[in-house]
Amino acid sequence: MSSRYGRALTIFSPDGHLLQVEYAQEAVRKGSTAVGVRGANCVVLGVEKSSVSEMQEDRTVRKISMLDRHVALAFAGLTADARILINRGQVECQSHRLNFENQVTLEYITRYLAQLKQKYTQCNGRRPFGISCLIGGIDADGSARLFHTEPSGIFHEYKATATGRWANTVREFFEKAYSDHEVTTKCDAIKLAMRALLEVTQMSQMRLEVAVLENGKPMKMLDSVVISEIVKIVQNEKELQAKAHKMKR
């Protein structure tokens, strides 16, 4: 009897669960960790990239993509599913510019993708998208926005959040480390995102992808040299804080 509920997408289990949606959320929990930080005038997205073969082109393994000049999406979960949502999101952004002659708002494109995900939880012959998305960018009024969508179709806005394998650990870190007066510059937001990823990433296996969006500027991907320099700064600050804490004792 339980297998029937597990295989059926549109049938609730006796305890009120849609098991296929929960299985999709489990696929997200097995994905690479992705973080997002909203600064005063920027948004930073960071992802822990999976290891790839030495023969594979590194540029083809991307966890962060542009939906429009002012919107970027990072994800955790199934890459093939993400490609479909990214394509749909890009087309919707272009269509909105063509029809209304202005850019989409962050809430609009987030709601569009969330509604698409929700439809796939009610249709026979389809399965839910096995990805969770962090959607960040700058609205036309210059305000930075950061949203998080789940496979079920729900979405929320955050100051800082995470998804993927170590999402709970990173969220706990953000709750302790994030404050508006400490994330006033682009550099502050980048360092906080990097600190969050370093909480769950081993230095010897570190492969990070970091994108920055600012008002009036295209999305900028940080190269490996810049990332390494910021990691050193973050590590030094962490050591100094640890020493200061010991001295207080």
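A Cβ is built for glycine as well, from the same backbone N, Cα and C atoms used for every other residue.
Every residue here is the original one, so none of the noted swaps is modelled.
Residue environment of Arg29 (variant position) contains 15 other Cβ atoms, counted within 10 Å of its Cβ in all protein chains. Secondary structure from DSSP puts Arg29 (variant position) in a helix. In Swiss-Prot, a natural variant is listed as Arg29 to Pro, annotated with the note In strain: CPA-46.
Following the DSSP three-state reduction, the secondary structure of Asn236 (variant position) is helix. For the naturally occurring variant Asn236 to Lys, Swiss-Prot gives the following note: In strain: CPA-46.
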